[in-house]
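In what follows, a structure is listed as structure tokens, so that the remarks can point back to it.
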Amino acid sequence: MPKHEFSVDMTCGGCAEAVSRVLNKLGGVKYDIDLPNKKVCIESEHSMDTLLATLKKTGKTVSYLGLE
């Protein structure tokens, strides 16, 4: 399963919780949230576009960094 890395402008635990919420709702993902470095690594069969759109639902600035 591909691992995608995203930069997400998270500043606190609440931001990380919002990311967890939208990813859990999407389903079919395994993820790691690196709050200090503002990165989210997602292992999923979903397309990068789907994952990016899902992360943007948090209202945070999100950018795709590439495959890990």
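Cβ coordinates come from backbone N, Cα and C, glycine included.
At each noted site, the model still has the original residue.
What you are looking at is a predicted structure, and each value in this text was computed from that prediction instead of being measured.
Residues annotated as domain 'HMA' in Swiss-Prot, with sequence analysis given as evidence: 1-63.
Cβ neighbour count for Cys12 (Cu cation binding site) (all protein chains, 10 Å cutoff from its Cβ): 9. The Cu cation binding site feature in Swiss-Prot is assigned to Cys12, Cys15.
Within 10 Å of the C-beta of Cys15 (mutagenesis position) we count 18 further C-beta atoms, all protein chains included. According to Swiss-Prot, the mutagenesis experiment Cys15 to Ala carries the following note: Impairs Cu(+)-bridged heterodimer formation with ATP7A.
Counting every protein chain shown, 12 other Cβ atoms lie within 10 Å of the Cβ of Arg21 (mutagenesis position). In Swiss-Prot, a published mutagenesis experiment is listed as Arg21 to Glu, annotated Has no overall effect on Cu(+)-bridged heterodimer formation with ATP7A.
Recorded in Swiss-Prot as a mutagenesis result, Val22 to Ala carries the remark: Has no overall effect on Cu(+)-bridged heterodimer formation with ATP7A. Its Cβ placed at the centre, Val22 (mutagenesis position) has 16 other Cβ atoms within 10 Å. In the three-state DSSP reading, Val22 (mutagenesis position) counts as helix.
Thr58 (mutagenesis position) falls within neither a helix nor a strand when secondary structure is assigned with DSSP, and so counts as coil. Cβ environment of Thr58 (mutagenesis position): Val8, Cys15, Ala18, Val19, Val22 lie under 8 Å away, each six or more residues apart in the same chain. The annotation that Swiss-Prot gives for the mutagenesis experiment Thr58 to Ala reads: Has no overall effect on Cu(+)-bridged heterodimer formation with ATP7A.
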Inter-residue C-alpha distance, Cys12 (Cu cation binding site) and Arg21 (mutagenesis position) (nearest angstrom): 15
